[in-house]
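According to Swiss-Prot, the mutagenesis experiment N5 to D carries the following note: Loss of all functions. Listed in Swiss-Prot as a mutagenesis experiment, K76 to E is described as follows: 100,000-fold decrease in conjugation efficiency, but tetramerizes and binds DNA normally. One mutagenesis experiment named in Swiss-Prot is E88 to L or Q, and its note says Increased homotetramer stability. Here the residue is the original one, while Swiss-Prot reports the published mutagenesis K99 to E with the comment 100,000-fold decrease in conjugation efficiency, but tetramerizes and binds DNA normally. Binds less well to TraD. May be dominant over wild-type. Partially rescued by a TraD E-712 mutation. The annotation that Swiss-Prot gives for the mutagenesis experiment V106 to A reads: 2000-fold decrease in conjugation efficiency, but tetramerizes and binds DNA normally. Among the mutagenesis experiments that Swiss-Prot reports, R110 to E is described with the note: 33,000-fold decrease in conjugation efficiency, but tetramerize and bind DNA normally. Quoted from Swiss-Prot, the note on mutagenesis experiment F121 to S is: Alters oligomerization, probably more dimers than tetramers.
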Amino acid sequence: MAKVNLYISNDAYEKINAIIEKRRQEGAREKDVSFSATASMLLELGLRVHEAQMERKESAFNQTEFNKLLLECVVKTQSSVAKILGIESLSPHVSGNSKFEYANMVEDIREKVSSEMERFFPKNDDE
């Protein structure tokens, strides 16, 4: 283990001591929560955060690509469900039941979607 001498601000020093005190109050032994061990743990944690940030910069999230992929999946799902509803409405098991006629199923879905959308995106009086 390498030994390093460094200077830190009084604020950082007080915060590290506060962490040590809190751990001791929680029952940690004196030798388990030394200033050196706590400062080392915080330094390692800071390095991991720094590395994660650098990694994120290299492989930045592409919102446009995500939106495109999401829209593609939604359109595929919508198209598939429309075909399945069409097939289901022709089934002899549901013939004569207006609840399962294609036009009625579509209207029912639109009403339910509209209701859910209103919950999350209430309409303004201006619209």
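Positions of Cβ are set from backbone N, Cα and C atoms, glycine also.
Note that this is a predicted model, so its numbers are computed, not measured.
Locations of recorded Swiss-Prot features on the structure.
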{"residue": "N5", "record": "mutagenesis position", "Cβ neighbours (10 Å)": "4"}
{"residue": "K76", "record": "mutagenesis position", "Cβ neighbours (10 Å)": "10"}
{"residue": "E88", "record": "mutagenesis position", "Cβ neighbours (10 Å)": "13"}
{"residue": "K99", "record": "mutagenesis position", "Cβ neighbours (10 Å)": "8"}
{"residue": "V106", "record": "mutagenesis position", "Cβ neighbours (10 Å)": "14"}
{"residue": "R110", "record": "mutagenesis position", "Cβ neighbours (10 Å)": "10"}
{"residue": "F121", "record": "mutagenesis position", "Cβ neighbours (10 Å)": "8"}
State the Cα to Cα distance, in Å, between N5 (mutagenesis position) and K76 (mutagenesis position), rounded to an integer. 60
Give the distance between the Cα atoms of F121 (mutagenesis position) and V106 (mutagenesis position), rounded to the nearest whole Å. 22
